[in-house]
Structure formats: C-alpha cells, structure tokens
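So the structure is just underneath, and the comments pick up after that.
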Amino acid sequence: MNYPVNPDLMPALMAVFQHVRTRIQSELDCQRLDLTPPDVHVLKLIDEQRGLNLQDLGRQMCRDKALITRKIRELEGRNLVRRERNPSDQRSFQLFLTDEGLAIHQHAEAIMSRVHDELFAPLTPVEQATLVHLLDQCLAAQPLEDI
C-alpha cells in the first residue's frame, strides 16, 4: 500500500546525506588521504570481494564502465589497486588492493565509522534498528533495476 509522502522527508534525508558526505570528505582531507567518499567505497568493495571485475564493480556502484575504468587507473597510478588477468577469462581483469591500498582503506574506514557513530549516537539502539528497517522497507518496494 502506498501512503501520502511527508514533504519534509526528502529534504531531511538529503541534509543527512550531505552532512555525512561533507564530514567524511573533511576528515579525509585533514588526514591527507586524497580520497573522496566514492573512492573509499571502491576500495571497500574491492577489499570485500577480492578479484572483483570492472563490470561488477560498475554495477554495484551504479556507474558506467568508462567511469569505473578511469577511477581504477587513477587508483592503480597511486599504487592502491592492482589488476590481474582473470585466469578463467583472459579478456577480463580481477581487482585487488595493494598493501598500501589496504592500509589506506582501513584508515578511511575508521574515519567513516567515526563519522557515522557521531551522527547516529543520539539514537537509541531500538531507534537505529527502526531506521534501518524503515529504509530497507523503502528500498524493498523499488524495482530491482533501480536498486
């Protein structure tokens, strides 16, 4: 069932997203990591899914292959990511973090965790669980190709 939407909902969500992105970027800059929040997400996906290919990375990030390819080249140039030929399909590459990439990723993840903790600390554990449930419910109602 669909209900009328509170007009304050979208501005509130956008304000939270903007606050989180700005705070994370500020912390990344202060630590001189020369990364953006999407860069951190790329490193996280590669770390969690060692051997991930460019197509799957692009799909998970909702970005086209050309943009992902440029980003991976940039991260390779900084010695954070390395590409290896896929042994089961020589036409594709698998992505891995370098040792330096892993160290930078862990540092950036600590920053992101701290920012998230500060943002959600005013909510009780039950309120946090309710928020997660409500957001999951909204996403579950969307067509698969939109998620």
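Cβ coordinates are placed from backbone N, Cα and C, and glycine is handled just like the others.
Annotated features in Swiss-Prot:
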DOMAIN    6-140  domain 'HTH marR-type'
VARIANT   Thr69 to Ala  In strain: PA48
VARIANT   Arg70 to Trp  In strain: OCR1; leads to increased expression of mexAB-oprM
VARIANT   Leu95 to Phe  In strain: PA41
VARIANT   Val126 to Glu  In strain: 58823, 65629, 55699 and GRR
VARIANT   Thr130 to Ser  In strain: PA36
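Everything Swiss-Prot records as a feature, shown here on the structure.
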{"residue": "Thr69", "record": "variant position", "Cβ contacts under 8 Å, 6 or more apart": "Leu54"}
{"residue": "Arg70", "record": "variant position", "Cβ contacts under 8 Å, 6 or more apart": "none"}
{"residue": "Leu95", "record": "variant position", "Cβ contacts under 8 Å, 6 or more apart": "Ile46, Gly51, Leu52, Asn53, Leu54, Leu57, Ile72, Val81, Arg82, Arg83"}
{"residue": "Val126", "record": "variant position", "Cβ contacts under 8 Å, 6 or more apart": "none"}
{"residue": "Thr130", "record": "variant position", "Cβ contacts under 8 Å, 6 or more apart": "none"}
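Residues in the domain 'HTH marR-type' (6-140) partition by DSSP class (helix H, G, I; strand E, B; coil) as 93 helix, 16 strand, 26 coil.
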